[in-house]
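Pasting the feature list from Swiss-Prot:
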{"type": "BINDING", "residues": "His64, His93", "note": "heme b binding site"}
{"type": "DOMAIN", "residues": "3-147", "note": "domain 'Globin'"}
{"type": "VARIANT", "residues": "Glu7 to Lys", "note": "In allelic sequence"}
{"type": "VARIANT", "residues": "Ala10 to Ser", "note": "In allelic sequence"}
{"type": "VARIANT", "residues": "Gly70 to Asp", "note": "In allelic sequence"}
Amino acid sequence: MVHLTPEEKAAVAALWGKVNVDEVGGEALGRLLVVYPWTQRFFESFGDLSTPAAVMGNPKVKAHGKKVLGAFSDGLAHLDNLKGTFAQLSELHCDKLHVDPENFRLLGNVLVCVLARNFGKEFTPQVQAAFQKVVAGVATALAHKYH
């Protein structure tokens, strides 16, 4: 559960309504794979991830980034039940994929940076603070199965 004020909820919803999930998802996942190269081991089937340009131009990275942000959008619609919303994904990432739950926090922080880059002055300190709460809540929900 994420505790947001009505103003924070409105700010998150307003900005998220402008997000191009296809582009931002691919950029966020791509940046995660470039900045934290050890995360690439979970995506060996994606083909060439040998250079930043290869990662950022990889269609499988873009497609999976879109999928990730689609799930994130579902979370935004269920901020009062993030653990329930992400229960199956938490189980998948824990039991089958064996993803270090710290990677969820890293991706959330990368997403915040990508939003800041894409929205500039619209991404005010107040909007940033609200999104930090949201990505922290999503990361906690995704890590729930690990506990």
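Cβ atoms are placed via backbone N, Cα and C, with glycine included.
How buried are the listed features, and what sits near them?
Under the DSSP three-state reduction, His64 (heme b binding site) is assigned to helix.
In terms of DSSP secondary structure, the domain 'Globin' (3-147) contains 120 helix, 0 strand, 25 coil.
For Glu7 (variant position), the same-chain residues 6+ apart in sequence whose C-beta sits under 8 angstroms from its C-beta are Gln126.
Around Ala10 (variant position), no same-chain residue at least 6 positions away in sequence has a Cβ under 8 Å from its Cβ.
In sequence order, Val21, Gly25 are the residues near Gly70 (variant position), counting only same-chain partners six or more apart with C-beta under 8 A.
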Within 10 angstroms of the C-beta of His64 (heme b binding site), what count of other C-beta atoms is obtained when all protein chains are considered?
19
